[in-house]
Structure formats: structure tokens, C-alpha cells
Amino acid sequence: MALVKYSTVFFPLRSLRLFVSIKKAYYHSEPHSIDLFHDKDWIVKRPKFLNLPKNEHSKLDIFQFNFNKSESNNVYLQDSSFKDNLDKAMQFIYNDKLSSLDAKQVPIKNLAWLKLRDYIYQQLKDPKLQAKTYVPSVSEIIHPSSPGNLISLLINCNKISNLVWKSVLKYSLSNNITTLDKFIHVLQQTFDHVYEQEILPMMTNTDDTDGAHNVDITNPAEWFPEARKIRRHIIMHIGPTNSGKTYRALQKLKSVDRGYYAGPLRLLAREVYDRFHAEKIRCNLLTGEEVIRDLDDRGNSAGLTSGTVEMVPINQKFDVVVLDEIQMMSDGDRGWAWTNALLGVVSKEVHLCGEKSVLPLVKSIVKMTGDKLTINEYERLGKLSVEEKPIKDGIKGLRKGDCVVAFSKKKILDLKLKIEKDTNLKVAVIYGSLPPETRVQQAALFNNGEYDIMVASDAIGMGLNLSIDRVVFTTNMKYNGEELMEMTSSQIKQIGGRAGRFKSRSASGGVPQGFITSFESKVLKSVRKAIEAPVEYLKTAVTWPTDEICAQLMTQFPPGTPTSVLLQTISDELEKSSDNLFTLSDLKSKLKVIGLFEHMEDIPFFDKLKLSNAPVKDMPMVTKAFTKFCETIAKRHTRGLLSYRLPFNLLDYNCIPNESYSLEVYESLYNIITLYFWLSNRYPNYFIDMESAKDLKYFCEMIIFEKLDRLKKNPYAHKPFGSTRGHLSSSRRRLRT
């Protein structure tokens, strides 16, 4: 085959065109897909071995580690027990991972072996290795994901109790467990990590990747082979708001040994977690930002877990999984999480709670998967009425128990200030960028009667218990990110249905009733039409390939392909071949996040996929902080949140009355802190000192609450939405002095 030299790499002549396409796509403002699925002769890009002795590059069956006299000050040479265990474990790994391979697998696994040894040499040569102060977490023991911390993990593996180790290794309580057993487990897992995340993504598309490309990318049901091995029972609980759907599903969940509640918000996951514990039912909590394991005296986790839908362990076996708000599977941004969970959870029963609009879509999916389907329909527990006329006298016509709905922070805070100025009513507020804890506080003040009126966005549509008598729509239009659009009947029903939902029975003993109205006749007419409209059935489920499938597909791309190009190409290929049942998740927000770290070459491909799902709010202060966090991952540093140059000096009680520090600054700080928690759960070796982070989070929540309570003027009245640049730069100047 003819070869063309490009820099120091030789490419097949017929592949040069695609290489140039990649270079163009990489530097273009918008990532372009490239036609790679039919051109697969790529040259392997070998990993670099900067610390491995040259004589070991070709000779593989070496299990010991060799150092010169100047490098003798390391644990391997000074601790004979450590040396003996490491040598024996390395020999075991070699025999287990390399000796029994067929000829096609050998070259790739050899590279993983050499890279593993290179990591070990690098750390043993490091005089600044802070191994003795390092305390590994249980998650690091189970699935080590940071080869750069391997030696520290081995040195400190005995800090994890043997009971936990026996659970990890599936030893019986009567069996003894040795340090060598622990070394072997950690090294096996680290070898697999290096092989799958660092070596495979650089390989050619050949048969030596264990059938990685056999997955049918055009059929999402086949992405989850474990779920296809069993015939699951899908049980639907469908009905309007306040019909008891989720309650019935949770009753079933309580009765089993292994189960998962998957909610749309961490606020809801926490609510179920707290409810179970109040009923003396053991339960774990699993959200992107918070993980709480309910352990018994022997270190065994509870069988039930409450969490967010994105965190569902797809391949873990369950008796019951509850997917709440299943109609969210059509959401362009997050719908993939519901769709993938429905297709992929390995559970005897899968309970789906949601609106009737999703029924035909679920029927089609269940027909595709071959599962059994049972449908339970429920009616609303209370009455819901649309008032005949709009409210007289505008704001002065509001009464205690009303919830006024608006769709921007500026409008919501304008309404709060105007209502409190023109009436004697006290106003609580809820909108999407408020911390969940603050939303709970505001809801509690409204529910217990301390505050009279609630002014809120569509954030009240799910996740909060609110004792609303009447929902008052200020408009029937909502900005969708690109243009102002009329709200769908489903959206109006979801919000309007909150009226009367958590009210007790009326004084006369009748069924509790909720009301819907508006300030304007035109809006009220539109709302009534939507409430009375027939069900709008959802037509497509939003999906996206798992990180594992994306990684398998990456082996079909040449080395150095930007992550954004890979994702765009997958999206385009699926759109071409997929039927109308599934559609692809909107890439805009994902690509915007990827753009913050894509240039960082030291972040492995798998980590880039993981980071593309980070909850990064589109606020200048937040995106800058996330970029700094990604640099920490790229450099494999260990840092606490306070070590970053961020304006945490504003988390001071004296700043509360200072109106130059707006709510938005504190909302940005809060999002940075929760982003740090999200990263710490995935990179516990890099992001540490969670106690300080928890304190900062608490202070931030407190100040936001106080800022709302003392609000005298709207901080969004005279500046573009989302701008925190002025506050950030002035705060940084203070931090430098």
C-alpha cells in the first residue's frame, strides 16, 4: 500500500483525505462529522513509555523493577514485603492477562502491560510521592480509575477493612485474605483500565479488540445485551398530576431486597431517601453530587437505592426499578437517561410512572425488546378547574395560597418585589438556578403559611410538594433557547396540575380542589384550551450511545481524532440509519462543554466522555472554574476547593446587605461547588477536602436565602442575563491583594 508522510507519522494514501478532514474539523468553530465507518486501515499510534527502561520495551516477561543507585530511595527497595507482593502480583497479572491470549490479541495487550509498568516506574521514582498520607476510598478499591495513584493505592490498601475487601473479592467471611490478594485485584483492575481507556482508543479497527465493533449502533435495544437476556415485566403507572402513580410504585419497591428509585431531580431522590429512612427502611442515596451508602455492621450496603436517573447502574441486577416521570424520555437534553434506563436496566420488574402521553411510545419499545407489559391508569385524586374570568385588579386580586407562574428570573423577582410593595402579602420564589436546598426552604415557608404567595417558574412542575390553591399563569409563551414559543398543552397541564395537589380535604369534607387562572383574558383562554385538549402522544424517545459504545466506536477513528468530531459523526450516522422511534440527544450543550477541555491532550478519551456529561451551567464564572478543574485532571494533581482562585471571600455574612454582590454571583458560586462534588465522586484522588466544600456549600445556601429574604431591588433589571464577569474580576482583584 502506498504511504504518505505527514510529520512523523505514515498514513495510507487513501486515508490522507480523512486525516485532512479531521484537521479541518478540529480547527473549525463547529465540529464536522467525517465518513470513517467505511475506511478502517488506520496506523496504530503507540503510547509513550517515558519511564520504562529501554531493555524492557521488547522483553515482556520481567516482573521485578530495576533501579540505579541514585533511585534507591523508594518503597520498592526499602520495604521487602511490598517488593515481594508487587513482584508476585505482577507475575500473576502477566500470566492472567498475556500468557493465554491468541495471537491477534497479543500486540495490544502487550502495550497495556508496558504502559502499566511505565506508570509504576514513574511513581516509584517520584521523591515527592505522598503515599503514606493517602487514604483510598472504597470506590477506588473496587474500580481503580487513576493509574497515576497506583503505588499509593497499593501501599495503603490495608487501610480498608478486611470485611470490605472480602465483599469486594467475594470471599466468604471464613476465608483469610492476604495483602497479595489485594495487590492482585488492584493491579488487575488498573491493567483493564489502562487497556480499555488508554490503549484501545488508539488502536486500528481490527478483529483484535474482542469483537468491540459487533454492536449494532442503529438499534438501541441491542446496546444492552444483559437486559435482552431476560424477559422483564414492564409495569406502567400512568395518569395526571396528583393521581398517586409514584406512591404505588414505591410501595412495591419497599417490598423487595434489591431495587432502585430513579428520579428526575436529586431533590426528589433525596426526598425518597429521607422518606424510606423515616420508615426505618434501609436505603442508599446516589446522585451526581452526593453518594451516601447505608452500611450495616459488616460493611454491606443496603439493597435499595434512591438516586437520579442518570446514575442508574445499568448492568446491576435488581428486583424492582422505578423510573419516575418517564415522559421525560422525549426531552431533547436529558431524555437519553430515561430511554437508556428503560432499555438497559437488568430488573425483574421495571415500574414506569408518568403521563398518558408516553403510552404508545412505551408500547413500541416493549414490542422491540420482547418484554411483558402491564398498564395501570389512574385518575386525579382531587378536582381541577379553570376559572371563568381572569383575576380582577391584577396583583391586588391575589390571595393567600396562590402560585404565580413566570418564565425568567428577572420577571419572577420583579413580581416578588411588586407584590410585596403593592400588597401586604409575603412572597416566596422558586426558579431553576436556585439551589435545590433553597427551593425546599422557600417551599416550606409557603406551605406552612409564613409566606402567602409563591412566584415560580416551571421548576414547580416536578420535584416539590407545594400546597397551592390556585395557579396563576402570567403568560402562555416560553423562550425555548432560540425563540419565544407558545407552551404545549402537556407543559401547561404539568404546571396547572400542581393546584390543589397537596391540600388536605376541604372544610366541608369534600375532595380537595385546585384552580387555574390568569391576569389576562387572552392567556386564560389559551390555558383553558390546553387543559381541555386531548392527550398529545409522544412520538420519539431521545437516546445516546453509552460511553462504552462510544469508546468501541472510537477504535474506528484515527489517532488524535477530537472527541467532538467522534460524537458529531455518531450523531449523523444514527440520524441516517435510525427509524422514527428514536432520535439523538441534542449535541449543542455537550459540545459546548467539550470545547472547554478538548485541547487538553493529557485527559484520556474515556475521561473526556465522562466530563462531557458534567453539569456545567452556562455562566462565565462556572465555565472558567470547570476549565481549571479539568486542568487538575489533566495534570493529575490533588487539590481542595479552597486552593482555586475563586471569590470565596464573598461567602461572608457581611456581604448579605451589599447589593453589589448579586444573587447571580452566589448562584454561580453554588454551581461551582456542586460541580466540585460531582467531580470528586468521579475523581476522588484529585478533588479532596470535602468537609471544607460542604461548609462552603452551606454558607452559599444561607446567603442566597438571606439575599432573597432581604431583596429590595431586582439584580437582573439592568444587565444581560448570565453576566457575572464584573463581579468575578473585582473579586479576583481582592483575592490577589
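For all residues, glycine too, the Cβ spot is worked out from N, Cα and C.
Here's what Swiss-Prot has on this protein:
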type: DOMAIN; residues: 226-365; note: domain 'Helicase ATP-binding'
type: BINDING; residues: G239, P240, T241, N242, S243, G244, K245, T246; note: ATP binding site
type: MUTAGEN; residues: V272 to L; note: In suv3-1; probably excised introns are less efficiently released
type: DOMAIN; residues: 390-546; note: domain 'Helicase C-terminal'
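Features per Swiss-Prot, on structure.
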| residue | record | DSSP class |
| --- | --- | --- |
| G239 | ATP binding site | coil |
| G244 | ATP binding site | coil |
| V272 | mutagenesis position | helix |
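The predicted model assigns the domain 'Helicase ATP-binding' (226-365) a mean pLDDT of 94. Ranked by how many other Cβ atoms sit within 10 Å of their Cβ, the binding-site residues G239, G244 place G244 at the bottom. Rounded to a whole number, the distance between the Cα atoms of V272 (mutagenesis position) and G244 (ATP binding site) is 15 Å. Within 8 Å of the centroid of the Cβ atoms of G239, P240, T241, N242, S243, G244, K245, T246, where the record puts ATP, the same chain has further Cβ atoms from Y378, R380, L381.
The separation of V272 (mutagenesis position) from T241 (ATP binding site), Cα to Cα, is 18 Å. Mapped onto DSSP helix, strand and coil, the domain 'Helicase ATP-binding' (226-365) counts 54 helix, 39 strand, 47 coil. Separation of the C-alpha atoms of T246 (ATP binding site) and V272 (mutagenesis position): 10 Å, rounded to the nearest whole number. Put simply, K245 (ATP binding site) is 14 Å from V272 (mutagenesis position) when counted between their Cα atoms. For N242 (ATP binding site), the same-chain residues lying six or more positions away in sequence with a CB closer than 8 A to its CB are R380, L381, G382, G497, G500, R501.
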